[in-house]
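As structure tokens, the structure follows; a few thoughts come after it.
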Amino acid sequence: MDEFKPEDELKPDPSDRRTGRSRQSSERSERTERGEPQINFDDIELDDTDDRRPTRAQKERNEEPEIEEEIDESEDETVDEERVERRPRKRKKAASKPASRQYMMMGVGILVLLLLIIGIGSALKAPSTTSSDQTASGEKSIDLAGNATDQANGVQPAPGTTSAENTQQDVSLPPISSTPTQGQTPVATDGQQRVEVQGDLNNALTQPQNQQQLNNVAVNSTLPTEPATVAPVRNGNASRDTAKTQTAERPSTTRPARQQAVIEPKKPQATVKTEPKPVAQTPKRTEPAAPVASTKAPAATSTPAPKETATTAPVQTASPAQTTATPAAGAKTAGNVGSLKSAPSSHYTLQLSSSSNYDNLNGWAKKENLKNYVVYETTRNGQPWYVLVSGVYASKEEAKKAVSTLPADVQAKNPWAKPLRQVQADLK
């Protein structure tokens with residue numbers, strides 16, 4: 001069955017029409033027959049200004065732009081409202097406040113940094129001035145020329161007091177030569193003595209012989225490095241009692257060392273004059289001199305030595321004969337000690353080793369098959385000390401050359417050339 005469509009009503013059905021003339025034409029013909037006037041629609045002119053009947057489509061079309069205009073107007077109104085609402089938000093003054101706070105905080109931070117820099121700078125400058133004041137106030141004058149008794153009692157000398165012995169001297173260097181030459185010997189002033197330290201630089205000052213040599217030099221020096229035992233001998237004033245108390249506290253072994261230092265510069269004169277005679281006389285005189293006490297021997301050698309130097313030679317040979325009795329009585333020695341005593345003091349010997357144990361030192365020398373070695377006893381810090389030497393050489397160069405002939409184990413000990421005057425001073 002066909003569906004009904006609204007367009008079907010508008011379509012004319014051809015079956016309904018009459019055959020032949022149409023209805024309008026029939027009516028028109030009837031009117032003409034009756035004589036009624038007819039209206040010719042073709043002659044009628046219609047004004048364009050007349051309103052035609054609007055159709056539905058035209059109404060819908062006319063309504064659509066109106067709706068669009070209303071929508072546009074509503075959108076414009078909403079946009080205007082939004083603009084009106086947004087403008088106050090942009091014009092708020094709250095945004096300017098945080099900016100001003102930031103600037104304030106930045107300014108405060110800069111001020112704090114400046115204060116810190118100023119404080120640190122002042123703190124760094126302040127200790128320099130205070131330390132200079134402290135050092136200036138803490139300076140003390142030290143006078144080495146003061147009396148030894150004052151140092152023992154804790155009394156410091158006055159800052160302005162000076163002695164005639166410690167006067168300043170001008171130091172002048174020798175001129176430099178254009179060609180290589182040997183070094184000039186410095187001029188020895190009064191009261192001074194040149195000291196040559198033998199051996200390696202690493203262990204030269206630790207060896208007992210060098211220490212004893214420095215102690216001997218210190219005795220002859222003008223500085224108050226030793227106890228004031230010389231003061232009562234020269235002056236004989238009221239400080240004699242204090243000097244005796246100080247020397248009594250120290251061991252008795254140091255007393256001969258001080259008295260020997262007085263004889264040292266004068267002993268070579270006696271030995272040079274009496275070289276041919278005392279070689280044969282010394283062993284004979286040691287036998288009757290053995291019972292002599294050891295305390296009397298230093299006194300006999302120290303007091304008459306300055307007077308007997310100008311007298312005859314046989315009188316001077318008696319003093320070394322008495323001194324040789326003291327080491328022969330209680331000292332431990334090995335080898336020909338007499339050859340060291342009788343040799344000239346200007347000669348040299350080789351010191352191979354030293355120890356506090358005599359047996360170990362003597363056994364080591366025998367183990368190395370050493371020839372012409374001598375072990376003699378001396379003192380070190382108040383205790384017995386034994387020294388091993390070998391050979392007698394006319395010069396220092398010969399002694400150094402002889403080191404190459406020694407065994408390898410002995411050369412490892414760094415033997416060094418030692419003046420015989422030091423050995424002879426130790427044997428006294």
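Along the chain as shown, residues are numbered 1 onward.
Keep in mind that glycine also has a Cβ here, set from the backbone N, Cα and C atoms.
For all the noted positions, this structure keeps the original residue and models no substitution.
What Swiss-Prot says about this protein:
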type	residues	note
DOMAIN	342-419	domain 'SPOR'
MUTAGEN	Gln351 to Lys	Eliminates septal localization
MUTAGEN	Ser354 to Lys	Impairs septal localization
MUTAGEN	Trp416 to Leu	Impairs septal localization
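Structural mapping of features recorded in Swiss-Prot.
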residue : record               : Cβ neighbours (10 Å)
Gln351  : mutagenesis position : 23
Ser354  : mutagenesis position : 18
Trp416  : mutagenesis position : 22
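Confidence over the domain 'SPOR' (342-419), given as mean pLDDT on the 0 to 100 scale, stands at 87. Between the CA atoms of Ser354 (mutagenesis position) and Trp416 (mutagenesis position) there is a gap of 12 Å.
Following the DSSP three-state reduction, the secondary structure of Trp416 (mutagenesis position) is strand.
Here the C-alpha separation of Gln351 (mutagenesis position) and Trp416 (mutagenesis position) works out to 6 Å.
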